[in-house]
Amino acid sequence: MTTPNKGNKALKVKREPGENGTSLTDEELVTMSVRELNQHLRGLSKEEIVQLKQRRRTLKNRGYAASCRVKRVTQKEELEKQKAELQQEVEKLASENASMKLELDALRSKYEALQTFARTVARSPVAPARGPLAAGLGPLVPGKVAATSVITIVKSKTDARS
């Protein structure tokens, strides 16, 4: 029975004496079914059977460990990718939130200005209408004048920003 070179990480071909002088490579030992292995083990000594089964178990465990490492690395990469995407989304939402807060503050200021204006218009007496259109207008109602003036102010401030 020969043993593989321990210095090399790659699996070396290991030959085991088998039935009718046949030998098994590590790959064959790992890939064969239990039934095939048992057929191959017939006629070998108890010690050889134990060594061969131990070798098979060691090789299979090595394979499982390798696939586990690959799976762990893949999962880690996927989680890091998801983390980056979520961080980008958080930054985007924080930016939108800040923008909406600014917009809300601007709207509050406009609202307060409109309320102040409406109060001043409601307190001040309305001057009678003059000019050529005055006859067709009739008496001016303070609420309507104030609403028209307020709308004009809002539109002119909005247009000035654009």
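Keep in mind that glycine also has a Cβ here, set from the backbone N, Cα and C atoms.
Sequence annotations record features per position, and here Swiss-Prot assigns domain 'bZIP' to 51-114.
Here the residue is the original one, while Swiss-Prot reports the published mutagenesis Lys53 to Ala with the comment Abolishes acetylation. Has no effect on binding to NFE2 but impairs the DNA binding and transcriptional activities of NFE2; when associated with A-60; A-71 and A-76. If you draw a 10 Å sphere around the CB of Lys53 (mutagenesis position), it holds 14 other CB atoms from the protein chains shown.
Non-local neighbourhood of Lys60 (mutagenesis position): Val30, each in the same chain, at least six residues away, with C-beta under 8 Å from its C-beta. Here the residue is the original one, while Swiss-Prot reports the published mutagenesis Lys60 to Ala with the comment Abolishes acetylation. Has no effect on binding to NFE2 but impairs the DNA binding and transcriptional activities of NFE2; when associated with A-53; A-71 and A-76.
What Swiss-Prot says about the mutagenesis result for Lys71 to Ala is this: Abolishes acetylation. Has no effect on binding to NFE2 but impairs the DNA binding and transcriptional activities of NFE2; when associated with A-53; A-60; and A-76. Following the DSSP three-state reduction, the secondary structure of Lys71 (mutagenesis position) is helix. Around Lys71 (mutagenesis position), a 10 Å sphere centred on its CB holds 10 further CB atoms from the protein chains shown.
In the three-state DSSP scheme, Lys76 (mutagenesis position) is classed as helix. A sphere of 10 angstroms centred on the C-beta of Lys76 (mutagenesis position) encloses 10 other C-beta atoms. Looking at Swiss-Prot, you'll find the mutagenesis Lys76 to Ala noted as follows: Abolishes acetylation. Has no effect on binding to NFE2 but impairs the DNA binding and transcriptional activities of NFE2; when associated with A-53; A-60 and A-71.
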Mean of pLDDT values spanning the domain 'bZIP' (51-114): 97
